[in-house]
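Undergrad: Sharing a structure with you now.
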Amino acid sequence: MQRADSEQPSKRPRCDDSPRTPSNTPSAEADWSPGLELHPDYKTWGPEQVCSFLRRGGFEEPVLLKNIRENEITGALLPCLDESRFENLGVSSLGERKKLLSYIQRLVQIHVDTMKVINDPIHGHIELHPLLVRIIDTPQFQRLRYIKQLGGGYYVFPGASHNRFEHSLGVGYLAGCLVHALGEKQPELQISERDVLCVQIAGLCHDLGHGPFSHMFDGRFIPLARPEVKWTHEQGSVMMFEHLINSNGIKPVMEQYGLIPEEDICFIKEQIVGPLESPVEDSLWPYKGRPENKSFLYEIVSNKRNGIDVDKWDYFARDCHHLGIQNNFDYKRFIKFARVCEVDNELRICARDKEVGNLYDMFHTRNSLHRRAYQHKVGNIIDTMITDAFLKADDYIEITGAGGKKYRISTAIDDMEAYTKLTDNIFLEILYSTDPKLKDAREILKQIEYRNLFKYVGETQPTGQIKIKREDYESLPKEVASAKPKVLLDVKLKAEDFIVDVINMDYGMQEKNPIDHVSFYCKTAPNRAIRITKNQVSQLLPEKFAEQLIRVYCKKVDRKSLYAARQYFVQWCADRNFTKPQDGDVIAPLITPQKKEWNDSTSVQNPTRLREASKSRVQLFKDDPM
């Protein structure tokens, strides 16, 4: 078969003085690269395709081809063949074996040359399959370059300038690492190259649905702008992936690389968001993309069972790198010891028993990142201010979608053509606008630029089993403003002067211990799954795995208003029987002594010194001209 010019491999300059191969030898003249009738990825070939490839190279010995079929030599095994294996397959001549080996090595080299290599600051040099590159080079994926990974956190941590784009590349890479490792350790799992490619695509595309400033958009803005809509960025990712596939002609490319679009697109979506349809009965396997014997594949990108997945591994490493925080979790070690075992008639990814402590450390790392960075008190208030600005601008921003239809910031999620155009750049569009209708939104963003932020008042927690319900969040500012501090104040504050931010901190599964949902195996019985309870690990592990933090901010920033806001806040904490703010005795020394539970006999504070501090505090504000 004669190749088209576009398919000719580029010739490299010779680096030695050896004579050229004579033109009548198969290794020089034969068409040894994949032809039009063969799949471009040799790893997808079965024995018949391997035989076809060898015949085209001039290797037509019946014994060789017969042994290839009988031994079921597939394309994936070609790089593993050496001279001794060829001899066993019936190639008796040493010269022929060398020619055959050279022929196959050229094929492998061509395949390697088609892989794109990028240099990632976290994972080093990453190889990307041509299909992944085709997906990356689309407007829908490139959009992720313009969405900050940590939203308003960049205004607090100057190194946190990374975006969803590079995180998505990292997750796609790690997904491939884990699924390849499982396949190599356990060939009986029959993980195909098609499975590998689908898992990598799911990792690559899992965050396509994020909006401006990442979690600020789906966690703060959408619930306020459209409270009737229960929308998540995972749902957005599935919709955007569908749009990416259809608008860029990706289905034929998927078929070219051995995928079956009808099944595999469904499988990729299910890995991102879970089952697309609820099963009729609980006992039924809820997924359509892969059968139950491939259930473990659904635990790689987004693990709904226990939260141990490659998404976390990448953002732990990447966020810590950019934040300047130490990452204590080693995902490479987890991959080394990961194994698939049968648990409750399902195949699940299990960890080695000795790794249980490291997994607790992983969830502790997650909690620590939330405390130190993701829920930083200044980062959160910047997210809140950006949300306020977007809400004020929502009615006046127009984004063109399919068919020329116009959408607002909050409704762009209904049309993926419009949503593709919605990124962090909307911040600058509002900030630099001259439209009088955007004046209020513009002023809020200017305050962020000038660092005139809403002021942090304090933090508290509910006591006992009490938790503030989500439906009560909206009424909390009014509660704070209704608290009547038993001190003389120069100003009176209203509900609209306060912002109350409720933060739910946990190990990823609300009150549950995620390790209770992890299966382990031991060295002596690697195919038998076991459970390990918390008490079997250490007596120093957490008793509770969730807590609620309540932070109060004041929109007024003058000193008298801030002093009043702190008195309102501490009084509210006392009225609601919340914990005493850590600096309560300093910011409200006349209020904290009135709460008996806050001043038990074990307190190390000196009452006399506390009274003196109170007098000093009152005197300070009394004489202050303000």
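Note that Cβ sites are derived from N, Cα and C of the backbone, with glycine treated the same way.
Modelled residues match the original; the substitutions are not represented.
Annotation source Swiss-Prot lists domain 'SAM' at 45-110. Residues or ranges marked as dATP 2 binding site in Swiss-Prot: ASN119, VAL156, ARG333, ARG352, LYS354, ASN358, HIS376, LYS377, LYS523. Annotated dCTP 1 binding site per Swiss-Prot: GLN149, ARG164, HIS210, HIS215, LYS312, TYR315, ASP319, ARG366, GLN375, in sequence order, evidence recorded as experimental evidence. The feature active site is assigned by Swiss-Prot to HIS233, with a curator's inference given as support. For the published mutagenesis ASP311 to Ala, Swiss-Prot gives the following note: Loss of function in defense response to virus. Loss of dNTPase activity. Does not affect oligomerization. The mutagenesis experiment TYR315 to Ala is recorded by Swiss-Prot, whose note states: Abolished ability to restrict infection by viruses. Abolishes dNTPase activity; when associated with A-312 and A-366. Does not affect ability to promote DNA end resection at stalled replication forks; when associated with A-312. ASP319 to Ala appears in Swiss-Prot as a published mutagenesis result, with the remark: Abolishes dNTPase activity; when associated with A-149. For the mutagenesis experiment ARG352 to Ala, the note given by Swiss-Prot reads: Impairs homotetramerization and abolishes dNTPase activity; when associated with A-376 and A-377. While the structure shown retains the original residue, Swiss-Prot records the mutagenesis experiment ASN358 to Ala with this note: Impaired homotetramerization and slightly reduced dNTPase activity. Impaired homotetramerization and reduced dNTPase activity A-330. Listed in Swiss-Prot as a mutagenesis experiment, THR592 to Glu is described as follows: Mimicks phosphorylation state, retains ability to promote DNA end resection at stalled replication forks. Induces large conformational changes that impair homotetramerization, leading to reduced dNTPase activity and decreased ability to restrict infection by viruses. Here the residue is the original one, but Swiss-Prot notes a mutagenesis experiment at this spot, ARG609 to Ala or Glu: Abolishes proteasomal degradation triggered by the viral accessory protein vpx.
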Undergrad: State, in Å as a whole number, the widest CA to CA span among the dATP 2-binding residues ASN119, VAL156, ARG333, ARG352, LYS354, ASN358, HIS376, LYS377, LYS523 given in the record.
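TA: Among the residues the record ties to dATP 2, max Cα distance equals 46 Å.
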Undergrad: Counting Cβ neighbours within 10 Å across all chains shown, tell me which of the recorded positions HIS233, ARG333, HIS376 comes out on top.
TA: HIS233
Undergrad: For LYS523 (dATP 2 binding site), write down the residues of its own chain that are at least 6 apart in sequence and whose Cβ falls under 8 Å from its Cβ; none is a fine answer.
TA: ARG352, ASP353
Undergrad: In whole Å, how far is GLN149 (dCTP 1 binding site) from LYS354 (dATP 2 binding site) when you measure between their Cα atoms?
TA: 33
Undergrad: Rank the recorded positions ASN119, GLN149, ASN358, GLN375, THR592 by the number of other Cβ atoms within 10 Å of each Cβ, and give the residue at the low end.
TA: ASN119
Undergrad: Taking only the residues the record lists as binding dCTP 1, namely GLN149, ARG164, HIS210, HIS215, LYS312, TYR315, ASP319, ARG366, GLN375, what is the largest Cα to Cα distance between any two of them, in Å to the nearest whole number?
TA: 20
Undergrad: ARG352 (mutagenesis position) has how many other Cβ neighbours within 10 Å of its own Cβ?
TA: 18
Undergrad: Roughly how many Å lie between the Cα atoms of ASN119 (dATP 2 binding site) and TYR315 (mutagenesis position), rounded to a whole value?
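TA: Just about 17 Å between their Cα atoms.
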Undergrad: Within 10 angstroms of the C-beta of LYS312 (dCTP 1 binding site), what count of other C-beta atoms is obtained when all protein chains are considered?
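TA: Other Cβ atoms within 10 Å of LYS312 (dCTP 1 binding site): 22.
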Undergrad: Radius 10 Å, atoms counted are CB only; among the binding-site residues HIS210, LYS354, which position scores highest?
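TA: That would be HIS210, with the most Cβ atoms nearby.
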